[in-house]
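**Student:** Input: one structure, supplied below.
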Amino acid sequence: MIRRRYRGCTQGAWIVSVGMLFASCTSGAWKASVDPLGVVGSGADVYLYFPVAGNENLISRIIENHESKADIKKIVDRTTAVYGAFFARSKEFRLFGSGSYPYAFTNLIFSRSDGWASTKTEHGITYYESEHTDVSIPAPHFSCVIFGSSKRERMSKMLSRLVNPDRPQLPPRFEKECTSEGTSQTVALYIKNGGHFITKLLNFPQLNLPLGAMELYLTARRNEYLYTLSLQLGNAKINFPIQFLISRVLNAHIHVEGDRLIIEDGTISAERLASVISSLYSKKGSS
């Protein structure tokens, strides 16, 4: 009887200890409100909003050949939506993920033996650096990731924008998709140099089209994506040739509204879309 009571006490003490450990770990979590786009920052060449549900196959294809594929997948598996920015000059992606993360066990997940170096910001937020990728989980409901070249921004700088957000100015529809809070599965992209992206979509990567900013919205449908694209036209003298070229290559409804070329009901395979998106940050695509 005494032994049973002792065993019960030790088991209870163990449970309480673990609970206290977990509580003490989460007590230091970031509790203030967070602006995802303000954290990734302004001045990017590409912005994206990526709900994970319904788009898992596309995400797997995009990160398939990345050096930090396994580490990125750890984060994605716990993510409901990604807010991202790509910076061509420094060849880096900054990602803010909303979801459910193992905040209390980051030291076990991102261990020194696996090549991670642990550091803290002036606000006491822990982050982990490796050769290609830097990660921080400031709270159980969001994470921050930077991956890219050695010129990429330091994670401490990104985390400083939790306090002082640097929010980019983005189109109304893009903003609307970002605030859908998981109710939409639409992938949204805003690209500063629309000509660079559209030539890859047309499969004419060497063609230099004088085009402005582009908005792209994609919805998964079986193994392909249905998309709507809005492209700012540049030189009025060549607008018609550009419209003609695009209409000959893309199977979609195309028309002009003011200074914008609108492409609706276009389709693209998940494999092709992943290739085009990946080319935006690949060494070849971002040189």
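Quick reminder: no glycine exception, Cβ is built from N, Cα and C everywhere.
Copying in the features that Swiss-Prot gives for the protein in this structure:
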- I62 to E: No change in detergent partitioning, vesicle associated (MUTAGEN)
- L162 to E: No change in detergent partitioning, vesicle associated (MUTAGEN)
- L201 to E: Partitions into detergent and aqueous phase, decreased vesicle association (MUTAGEN)
- V249 to E: No longer partitions into detergent, no vesicle association, decreased dimer formation (MUTAGEN)
- I277 to E: No change in detergent partitioning, vesicle associated, decreased dimer formation. Amphipathic peptide (residues 270 to 280) no longer forms alpha helices in the presence of lipid vesicles (MUTAGEN)
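How buried are these features, and what lies next to them?
**Tutor:** For I62 (mutagenesis position), the number of other Cβ atoms no farther than 10 Å from its own Cβ, over all displayed protein chains, is 22.
Of all the Cβ atoms in the protein chains shown, 23 others lie within 10 Å of the Cβ of L162 (mutagenesis position).
Its own atom aside, the Cβ of L201 (mutagenesis position) has 22 Cβ atoms within 10 angstroms in the protein chains shown.
Taking Cβ-Cβ distances under 8 Å and a sequence separation of 6 or more, the neighbours of V249 (mutagenesis position) in its chain are L202, N203.
Within the same chain, the residues at least 6 positions away from I277 (mutagenesis position) whose Cβ sits under 8 Å from its Cβ are I62, L189, listed in sequence order. Look at I277 (mutagenesis position): DSSP puts it in a helix.
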**Student:** Could you tell me the C-alpha distance between L201 (mutagenesis position) and L162 (mutagenesis position) in angstrom, no decimals?
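**Tutor:** Between the alpha carbons of L201 (mutagenesis position) and L162 (mutagenesis position) there are 35 Å.
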**Student:** Kindly assign V249 (mutagenesis position) to one of the three DSSP-derived states: helix, strand or coil.
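**Tutor:** SS state of V249 (mutagenesis position) = helix.
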**Student:** Hey, does DSSP put L162 (mutagenesis position) in a helix, a strand, or just coil?
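**Tutor:** The residue in question, L162 (mutagenesis position), is coil (DSSP, three-state).
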